[in-house]
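Please read the structure below before turning to the comments.
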Amino acid sequence: MIRIDATPYPYQFHPRSTALVVIDMQRDFIEEGGFGSALGNDVRPLAAIVPTVAALLQLAREAGMLVVHTRESHLPDLSDCPRSKRLRGNPTLGIGDVGPMGRILVQGEPGNQILPQLAPVEGELVIDKPGKGAFYATDLHAQLQERRITHLLVAGVTTEVCVQTSMREANDRGYECLVIEDACASYFPDFHRITLEMLTAQGGIVGWRTPLAQLQAGVAAYTGENP
């Protein structure tokens, strides 16, 4: 077992029963000129974590973990997007409308693609999710159960919305979740900090948190003991 120094207490897992879930590292959310910046958000906090997420992906791949990527996306006819969701945010630029990188949050559009430097490789799962949580209206739970996954490492954007929602969904389904705190981000840094505190309050009510460096140290120690 790999032991990681974490909050609120050490987290333990085995690579064979663990998946890395990278949430919504999409061009429209992270790049200048995308949907996120068109709504008036400062995308720099999200762009800043890209190297950390890339390093996390490398670690997971080298350790032999399952890697899962999610994209918040909808069918071109928006049949999986309720009216209540379409009306949220800036009413002049909504889901399905043509934005700077094609139709917003629609499958197959340029802005809906995962950043090239974080692109999935052969054998990794890509989950197109119509909601904020990675488990809602997807087959993610079935895919994880089929592979006997019990533990999840979680990263991505935004911390307070899709990352938190996915962790809570996973917790309700029995997964032990560790969020990599410097591999997540929000347009609002205070939201990021407070969400991490919420997830790990009361003895880890939803899960654990740790920086990438602690994860790397734990994996390196395990590898040294099990060459």
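Backbone N, Cα and C atoms are what each Cβ position is placed from, and that goes for glycine too.
Quick look at what Swiss-Prot lists:
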type     : residues                                      : note
ACT_SITE : Asp24                                         : active site, proton acceptor
ACT_SITE : Lys129                                        : active site
ACT_SITE : Cys162                                        : active site, nucleophile
BINDING  : Glu72, Lys132, Val157, Thr158, Cys162, Gln202 : triuret binding site
MUTAGEN  : Phe35 to Tyr                                  : Less than 10% of the maximal activity of the wild-type
MUTAGEN  : Asn41 to Tyr                                  : Less than 10% of the maximal activity of the wild-type
MUTAGEN  : Ala134 to Ser                                 : No effect on activity
MUTAGEN  : Glu160 to Asp                                 : 50% of the maximal activity of the wild-type
MUTAGEN  : Cys162 to Ser                                 : Loss of activity
MUTAGEN  : Tyr187 to Thr                                 : Less than 10% of the maximal activity of the wild-type
MUTAGEN  : Gln202 to Glu                                 : Over 95% loss of the maximal triuret hydrolysis activity of the wild-type, but 10-fold increase in activity with biuret as substrate
Cβ-Cβ neighbours of Val157 (triuret binding site) (radius 10 Å):
29
Would you mind checking how many other C-beta atoms are within 10 angstroms of the C-beta on Cys162 (mutagenesis position)?
22
Position of peak Cβ density within 10 Å, selected from the recorded positions Asn41, Thr158, Gln202:
Thr158
Subset of recorded positions (Asp24, Phe35, Lys129, Lys132, Ala134, Tyr187) lying within 10 A of Asn41 (mutagenesis position), CA to CA, in sequence order:
Phe35, Tyr187
Taking only C-alpha atoms and a 10 A limit, tell me which of Asp24, Glu72, Lys129, Lys132 are near Tyr187 (mutagenesis position). These are the recorded positions.
none
Which ones are near Ala134 (mutagenesis position): of the recorded positions Val157, Glu160, Cys162, which have a Cα within 10 Å?
Cys162
Just how many other Cβ atoms lie inside 10 Å of the Cβ on the residue listed as 'active site'?
23
In whole Å, note down how far the CA of Glu72 (triuret binding site) lies from the CA of Gln202 (mutagenesis position).
30
Taking the Cβ of Glu72 (triuret binding site) as centre, how many other Cβ atoms lie within 10 Å?
22
What does the structure give for the C-alpha distance between Cys162 (mutagenesis position) and Lys132 (triuret binding site)? Integer Å is fine.
5
